[in-house]
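If you check Swiss-Prot, you get these features:
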VARIANT   Gly46 to Ser  In strain: BFM/2Msf, C57BL/10SnJ and pgn2
VARIANT   Ala50 to Gly  In strain: BFM/2Msf, C57BL/10SnJ and pgn2
VARIANT   Pro62 to Ala  In strain: CAST/Ei
VARIANT   His150 to Gln  In strain: BFM/2Msf and C57BL/10SnJ
VARIANT   Arg214 to His  In strain: pgn2
Amino acid sequence: MPSDSCLLSLTVLQRLRAICPPLSTFYLFFVIFVVSTIFHCHRRLGLVPAPWASPSLVVFPPRHMPREGMFTIRVKGRLGNQMGEYATLFALARMNGRLAFIPASMHSTLAPIFRISLPVLHSDTAKRIPWQNYHLNDWMEERYRHIPGHYVRFTGYPCSWTFYHHLRPEILKEFTLHDHVREEAQAFLRGLQVNGSQPSTFVGVHVRRGDYVRVMPKVWKGVVADRGYLEKALDRFRARYSSPVFVVTSDDMAWCRKSITASRGDVAFAGNGLQGSPAKDIALLMQCNHTVITLGTFGIWAAYLTGGDTVYLANFTQPNSPFHTVFKPEAAYLPEWVGIAADLGQPNTVGSGHASARAPKRHWGALL
C-alpha cells in the first residue's frame, strides 16, 4: 500500500499535468518565435551575397526613415565615374551632416575591387523615398555646403578633387584594394625587367581612346593623346628617374603597341586592352610609383590614388569648345600635377571623322 508521501507526490504531479501545457506546446511556441524573428530580420536587413560585402542592404520600414535625412546619388558611367560619384557623395554627406547610402548597382561595381564602407540602399526602399534630385557640377561650389532637403539624390558626373581632397586620407582608405586584387597586380610588376634588371621605379600609363577618338573632334572640338604627347611624357620620367619601367594600360592596346616605342626595353603593355577589365588595370596603375594619363576619369583616379608624380594631357580642346562649360581643368587636375599641351593641329582629328556633329545628351563624363 503506498505511503502518504507517495500519494501526495502523485497528487501534485496530477495537478501539474492539469495546469501545465504539454511539451509539444513549448516546441510549437519556440518554432513560432524563431520563424517570426527570421521574418522580421529579413524585412529589415538583406545581406549582399558576396564575400566582399560587409555593408548590408538597408531596408527602412516606412515609419522608420532617418529623421536627420539621407543623401544618395544616381549612378552613371563606368568605373571612373562611379568612383567620383562615390567620393563626392561621401564628402557632401559629411559636410552637410547627413547619412549617405549608395545604390546597389554602385556597390556591385566598386565593392569587388575596393574596401568601400558606405551602406547600400535597397532598391525597394529607394523607390518609396520622396527624393529631391539635386544636380552637381563637376567642381565644388559654396552652395553645396548647405544643401536643402532631407532626402536628396545627387545627379550629374561629379569627379573633382575639390569635393573631397580635404578628406584625402579617408578617400584613400575607401579605395583600398582588396588583398587578392593588389597581390595579383604586384605579382605582375615583380615579373618586369628593364634590360635584364629589376626596376625600382614603376610609371603607370593610361591611354584613353575608345569613343573619344570620334567624339572629341566632332562634338568637343578637341583631340585625344597622340604619339608625340606620350613620347614627351615618358621622356620626362626617363630624365628624372633611373631606369624606370612604363606599365601601359588602355582600351586600345593595338594602337598603343604601334604608337609607343618599346625598343628601349622599358615599356610593358599590360592587360588585354578591353573595357571589361577595369579592376586589373586600375590595380596595376595604383601599384606604380608615378602616372601618365591622357583623358578620362579612370586615369584621373589612378593618378590620385597612386600619388607620386603625374603628367596629364593639357589644352586638348579649342578655345571655343563647348567642353569648357562642363569641365574646369583646375578642378580636375591637382595643382602639383604637370600638364603637357596637346597638339591641336594633329591630322585627321579636329573637325574630321565620321561621327555626327550633334552634341550628345550625355555629359562628357559618361564617355570616360
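Cβ atoms here come from the backbone N, Cα and C positions, even for glycine.
All chains included, 16 other C-beta atoms sit within 10 angstroms of the C-beta of His150 (variant position).
Cβ-based neighbour count (10 Å, all protein chains) for Arg214 (variant position) stands at 15.
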